[in-house]
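S.K.: First the structure, then my questions, so here it is.
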Amino acid sequence: IEAAKSSNNCAVPPFVGDLPIAENKEVLSIWKDYKSGEDCSNQRRETQQVIDDLPDEVRAMVFGRLPSFLNGASTDVKKMFRAIMYNRTLNYDLKKQELSKLAEEILSKKQLAEF
C-alpha cells in the first residue's frame, strides 16, 4: 500500500487474491465503487486498516516475510516453506493447509509449538 501511495495509480491492490476470503471480500468491497481518475485516499486508508488488522502470521504469509518459528531452521526448510508461501496458485486456505502439513512433517517440537 505504501508503494501505491507514491504513485498516481489507484486500483485494487495486486495482493488482494492472496488475502483470506473475508479480507479479500472486504478489500474488493472497499474498491467496488472507485472510478479511475478519482481520489482514492479513502480506499487506500480503508485497505491499509484491513491489512493492519490481519494477524502477524497471515500478514507474513501474504507479504512474504518468514514467520519467527523459522528463524533457526535450515535453508532447505526455509525454502520448502517459501515455496508454499509464495505460490500464487494457492489461495490463503490452501496455503494454510499445506503449511500445516509441512510443519507436522519437518519441524522440531520447539518450532512446531511456535507454529
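Using N, Cα and C of the backbone, Cβ positions are placed for all residues, glycine too.
Pulled these from Swiss-Prot:
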- Arg59 to Gln: In strain: Isolate Guatemala (VARIANT)
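Each of the listed features needs to be described in terms of its position in the shown structure.
M.R.: Taking the Cβ of Arg59 (variant position) as reference, residues of its chain lying under 8 Å away and at least six apart in sequence are, in sequence order, Ile51, Arg65. A helical conformation is recorded for Arg59 (variant position) in the three-state DSSP classification.
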